[in-house]
Amino acid sequence: MSDGWSDSESAAKAKTGFGSGGGFGGGNNGGSGFGGGKNGGTGFGGGNTGGSGFGGGNTGGSGFGGGKTGGSGFGGGNTCGSGFGGGSTGGSPYGGASSGFGGSTATSGFGSGEKSSAFGGSGGFGGSATGFGSGGGSFGGGNSGFGEGGHGGGERNNNCFNCQQPGHRSSDCPEPRKEREPRVCYNCQQPGHTSRECTEERKPREGRTGGFGGGAGFGNNGGNDGFGGDGGFGGGEERGPMKCFNCKGEGHRSAECPEPPRGCFNCGEQGHRSNECPNPAKPREGVEGEGPKATYVPVEDNMEDVFNMQKISEGLMFNKFFDAEVKLTSSEKTVGIKPCKTFAEANLTETMQKNVAHAGYSKTTPIQQYALPLVHQGYDIMACAQTGSGKTAAFLLPIMTRLIDDNNLNTAGEGGCYPRCIILTPTRELADQIYNEGRKFAYQTMMEIKPVYGGLAVGYNKGQIEKGATIIVGTVGRIKHFCEEGTIKLDKCRFFVLDEADRMIDAMGFGTDIETIVNYDSMPRKENRQTLMFSATFPDSVQEAARAFLRENYVMIAIDKIGAANKCVLQEFERCERSEKKDKLLELLGIDIDSYTTEKSAEVYTKKTMVFVSQRAMADTLASILSSAQVPAITIHGAREQRERSEALRQFRNGSKPVLIATAVAERGLDIKGVDHVINYDMPDNIDDYIHRIGRTGRVGNSGRATSFISEDCSLLSELVGVLADAQQIVPDWMQGAAGGNYGASGFGSSVPTQVPQDEEGW
């Protein structure tokens, strides 16, 4: 380039900048720059007269630390100068004669010289093929540069260590694992063991902290010598002796500590770490533990959009719901119940009847036929029914009908929020969905239903419910918070509902918080309130725990076999190892794996697909891969802000992003119109979560498809065989063999025992 930083002609004309007046390489007349002025200029640490700067002046200059005249220092002057790069006669400790650091002539130096060398030449800061701290010819570029501890600055390379692509870590890399060189001990440099296992005497570590230039110094060649070496510009200290993390003593690591181990950070007890602690997580002290405050204020959809958004027409397989066996059990010998075959028999108000019809409901499903009259008669209920069978309406409609009939509503005259019904959900998205479902049924009535969940701006959320809310639906943490501060008053609560109850009771933390809520002094005891629990899965252990919240004469409603999969969903399985998953996914979506292109007529553009993964980073990685293949994809997971999560669901619902890549936050309860295909890129940890995931398709009798990637170490194979059999679907031969305990000839080529792999919502 003709106007490089070190070009002598440009440097003479410029007023500021690297190598110009007032700039990083010195000025022309009296300029104060990083390299001193031409006459009388002061630079980085310069003096008063004769200009002593970081690059020295032209006359009588002295460098970094030099004297007033003729001194020697960092980039000495024209005469008798010496220092960092030396002057014309003063030797060449760094960079050779006549090439001082900001040197004496236009030949070369800090801010001058030829294009091919010098500060800012074609090769970068310092000339040659590489520049100042450059990883590949740029100022601070690549993995090292100007200012980074250890390398001299620049941005750190965060690409995958395995494939060198951005957006994920090597542990999440979908590419085949590359061979690595054998690792050696950090202490003795011998292979076969790590430094903590090393039997050699521990070697002291070299200093690594400091400032400008980092541990590898400005201009050094790998050691700790050089400009800014051993701590950088301004120096640093050598690292002190290693201390044990457990006892803070010197001379050993925590793994070798003779003192008793420190207790769990959460509860203080020994024997486990905080991430394994069975006790509820304690709030962290200080600003750092509080996290950023939520600022999201949602824009509510108008009612016509709400009615249309979640209106799913009955599919051709709708009658399959009515083939299921219905089983009622109770401590009472007989339960006097007449199923309501139509909504006209459900004792709904005239306005609610119209709203139900407007919402697209025409015929009651089995869970609705039995739950509607049982709730109306005042029974506590534990209900289990297939995904997509209308459980939300089964508890909302009778609750709202009874409250309206009794004129038992939270009004402004009560002076605060006295809800008659509390509905708890495991995720924010499900809470928002139930809220909108309730808005439909309560349309043009006097009933107010409000959402309360994390991610919403606290002030906004509080202001909404202080106006009064007969029904509150939300997540446990935020509701508990408002109860504790007195915003939500539970004195008049008549109904307590747990949706996805098995997850609410079984998940660590949820159960304890639920107990806290029901045990508040203001909360009516279970004998004086009605408790309802609904889910598509209800393991025996959870049923046992759930009984503590229910009255003795509660009714258990089981539609078909407890925990059975939706029969409207065709379940398929792809045998593949981890390294093969990415290509399998691309093939399923109609993407050419060689060219990363997609035909415009591909179904992926017209049908909605949900892809479930276990890790947030993998969700973002796959979305990036699909987007590069011109497939509109978006993610939803716990690390995204609520504004982003809500927008992701909105775009998926309206079809502008036909592929949604999700973690566990989207596996339960979400009722999204037009989801044709669910792909389990990563299998869940348990069979119940599998049932819920595939239940995002096949809603209200519409046919759906679920494809799961099964690897050799999947622990769910035997349970999957049972799920397929219960759903009256064909079990592949290789899965039958695997369910017996060995994969055999029909499995993965050898007899390998099934291995259980080792092991997401705040408010």
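The backbone N, Cα and C atoms fix where each Cβ goes, glycine too.
Bear in mind that the values here come from a model prediction, so they are computed numbers and not experimental data.
Residues annotated as domain 'Helicase ATP-binding' in Swiss-Prot: 372-556.
Taking the Cβ of GLY388 (ATP binding site) as centre and 10 Å as the limit, one finds 24 other Cβ atoms among all the protein chains shown. The ATP binding site feature in Swiss-Prot is assigned to ALA385, GLN386, THR387, GLY388, SER389, GLY390, LYS391, THR392; the stated evidence is sequence analysis.
In the three-state DSSP scheme, LYS581 (mutagenesis position) is classed as helix. Around LYS581 (mutagenesis position), a 10 Å sphere centred on its CB holds 20 further CB atoms from the protein chains shown. Annotation of the published mutagenesis LYS581 to Asn in Swiss-Prot: Partially abolishes the interaction with kgb-1; when associated with W-588. No effect on the interaction with kgb-1; when associated with W-589; the original residue is retained in the structure shown.
What Swiss-Prot notes for the published mutagenesis of LEU588 to Trp is this: Partially abolishes the interaction with kgb-1; when associated with N-581. All protein chains shown were included, and the count of other CB atoms within 10 Å of the CB of LEU588 (mutagenesis position) stands at 19.
The mutagenesis experiment LEU589 to Trp is recorded by Swiss-Prot, whose note states: No effect on the interaction with kgb-1; when associated with N-581. Cβ neighbours within 10 Å of LEU589 (mutagenesis position), excluding its own Cβ and spanning all shown chains: 22.
The feature domain 'Helicase C-terminal' is assigned by Swiss-Prot to 592-739. Shown for the domain 'Helicase C-terminal' (592-739): DSSP residue counts in helix, strand and coil, namely 60 helix, 27 strand, 61 coil.
Summed and averaged per residue, pLDDT over the domain 'Helicase ATP-binding' (372-556) gives 95. For SER389 (ATP binding site), the same-chain residues lying six or more positions away in sequence with a CB closer than 8 A to its CB are PHE321, THR365, PRO366, ILE367, ILE559, ASN566. Other Cβ atoms within 10 Å of the Cβ of GLN386 (ATP binding site) number 29 in total over all chains. In this structure, the C-alpha atom of THR392 (ATP binding site) lies 32 angstrom from that of LEU589 (mutagenesis position). LEU588 (mutagenesis position) and ALA385 (ATP binding site) are 30 Å apart (CA-CA, integer value). Taken residue by residue with DSSP, THR392 (ATP binding site) is part of a helix.
Distance between Cα atoms for LYS581 (mutagenesis position) and GLN386 (ATP binding site): 29 Å, as a whole number.
On a Cα basis, LEU588 (mutagenesis position) lies 30 Å away from GLY390 (ATP binding site). Note: the ATP site is recorded as ALA385, GLN386, THR387, GLY388, SER389, GLY390, LYS391, THR392; in the same chain, THR365, ILE367, ALA394, ALA536 also have Cβ atoms within 8 Å of that site's Cβ centroid. THR392 (ATP binding site) counts 22 other C-beta atoms within 10 Å of its own C-beta, drawing on all protein chains shown.
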